[in-house]
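S.K.: Let me give you the structure first, and then I'll get to my questions.
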Amino acid sequence: MRMSLLFYRTSKNANKEASVLSYELLQKAGYLFKTSKGIYSYTPLFQRVILKMTEIIREELNAIGGQEVCLPLLQPAELWEKTGRWKAFLSEKLLYVLKDRENKAMCLAPTHEEVVSEFVAQWLTGREQLPIHLYQIGTKFRDEIRPRFGLMRAKEFLMEDSYTFSDSPEQMEEQYAKLRLAYQRIFDRLNLKYVIVAADGGKIGKGKSEEFHVLCSLGEDTICVSGSYGANVEAAQAIPPSYVYDSNLLPVEEVATPNIRTIEDLEVFFNTPKHKILKTLVVKTCQKDSEKFFAICIRGDRQINLTKVASFLQVDDCELASEEEILKHLHVEKGFIGPLYCPIPCYADETTRPMTNFICANNQKDVHCKHVNWGRDIPLPAFGDFLLAEAGDLCPQNGGAPYEIFQGVEVAHIFNLGTRYTESFSVGFQDKNGDKQLCWMGTYGIGVGRTLAACIEQLADNKGLVWPLAVAPFSITILYNGGDTEGEATALQLYQSLNTEGFEPLLDDRNERLGFKLKDSDLLGIPYKLIIGKSFQSTGLLEIESRSGEKCNVSPENLLDWCSKNLPCHTRKIPPLREQN
C-alpha cells in the first residue's frame, strides 16, 4: 500500500478523554476516530490489525475442532427470562433494550449463552453428536455507565465467544482444557506477558472460572500471584498475617467517642493497632425484589471482599449499604455499627476468631466498647472468609508462599457452566436407558479490542505504537527522502517485489523529509523500516531497522531472502488494500 493513498491521518493531539496510552496512541496514529462516547470508527489500518488478530483466533480454535457460527445481535427478552437474567441485567442498566412493532421486548446482545443454548437444543438429536464446540467473532453491546479508556471499556466492542456442549462433567472438563490451551497459544503468538488466574464467575455462572490478564500498569484488575498460581484479588484465597492476642480477658467498658467514626480515628484515640479493632460493615442483598441487610465483621487492618461475602450468603451479588439505608434499618449512623446488640444477622471473618479484648462499636452514636470478647459479650457468630488478599499474604495453593500483587487487564474469561443454561432450554439427549440427560456447557470469550489495547499498554514506547509482528497492519515500511528521484525509483521497485511475494510493505511515497517519515513509521508501530538513505548511493546497501532499534544492512539482491526469514507472508490470509491508478 502507498501511504499517499491510505485512508488515515496522524494527529499531534489526542482527544481530551484519552486518559490512557492505548487510546491516545490509537488516535494520534490515525487508527480510530471517536463517533460518540464509547463508540469508535476504525480506519483501514486498524481493520487490518483486527483481521490479523481474528485470523489467529480462527486458526487456533479450528485446530481443536471449533466451528464458526453467526448468532443474532438482536435477542428476544423471552430467552433471557428463561434463565432469570433479564431482570438481573436490567437492574444493572447495562442492556440496550428496545421493542419491535409488536411491542415485544428485545435487547442488543451483550453475550449469547441463551441464544446458543436454544440454538443447540433445536439441533441436538443424539449423544453421538457430542461434544460440540461453536464459536463466533462479532459485536457485543453494553450500556456502560462510564465508558472510558478507549477500547478498554466501550459501549460497542468486538469479541470472540466460544460455547461447548458435552455429555458429562468429565467431557466438559476436557473441552475446558482444550479451550484453555488454545487461548494460551493465541496470546503466546502475540508475545504478551500474561497470567491465568482463578476468578469468580459473576452473573454468567458459579462453576470453575479463570481469567487471562495481560500485565500492565494501567490494569483495572488486581492480580495475586504466587509461583505458578494466580488469582483475581476477588477470588484469591489467602492467609493473612496472624497476631497474638491477650489471654487475660478484661471487663468490657463503654467509652465515649464523639465523632470518632473511622478505623484511623479509633487507632489514634485508643492508641491501639488496627488489628485489635473490629470493623463492622453493612451489606445489602437484593433477591427477587426483596432487600436484606447483614453485618460483616472484619479485622480493622483489612478490606472486605464483597464477592466472597455474596458467595457465603449464596446470592449473586451484594453491595455496601448506603448511609441512608443504615440509618433507616439500624437506626444508627455509619461509623458506630458493631456486633453488640446488632439488630440484623451478623457474620465474622475467620481472622477475627482469635481476637480478644478488642474494640468495636455498639450501635450507639458516639460510643465504642473496649475489651470486648466473643462468646462472653457477643454470641459466637458464623465465620467465613470475607477478606481481600493483599501483598505478603500467604498462598495456600502454593505451600504458604507469599503473594505478589500485579495490575492486569482482563482480556479473556473461561467458565464451566454445568447445566445452568441447558436445564433452562432443555438441551440434552436420551441415554441408553431412554432417560433424558442434560448437556454440560462451557463458555469462553476473548475481548479482541481489549487485547489489542492491552498490547499497546504493555509494548508501546515514547515513540509510539509497537505492534507484535503477528498483528501489525504492515510488516515493513519502505522509506526514502522526498525529492530523491533515484531513491523513489528504487523504493518503487522494491515495493513491487515485496508486494508480489506477499510481505505486506507500506511504501511511504509522500513528498516529505526522511526524518519525518521515520517518526511516522515509529508512531504507526510498523515492526521494520527499510531505509533508502545517503549510504545507499555510496555502498549500494539498504538499511533495515527494527522497531526496537536493531539495525542491519542488506543488498537489494538479498532483500527477499532476508524477508523470508524475518517477515510473515500473508498472501492468502489478509486481502491487500486496493490501490488506485
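Glycine is no exception: its Cβ is also placed from the backbone N, Cα and C atoms.
From Swiss-Prot, for reference:
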VARIANT   Met3 to Thr  In strain: E/UW-5/Cx
VARIANT   Ala14 to Val  In strain: E/UW-5/Cx
VARIANT   Lys104 to Glu  In strain: E/UW-5/Cx
S.K.: Give the number of CB atoms, excluding that of Lys104 (variant position) itself, located within 10 Å of its CB.
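M.R.: Around Lys104 (variant position), other Cβ atoms within 10 Å: 11.
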S.K.: Quick check for the class: what is the C-alpha distance, in angstrom and rounded, between Lys104 (variant position) and Met3 (variant position)?
M.R.: 49
S.K.: Far apart in sequence but close in space: which same-chain residues, 6 or more away, have a Cβ under 8 Å from Met3 (variant position)?
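M.R.: In sequence order, Leu506, Leu507, Asp508, Asp509, Arg510 meet the Cβ cut-off.
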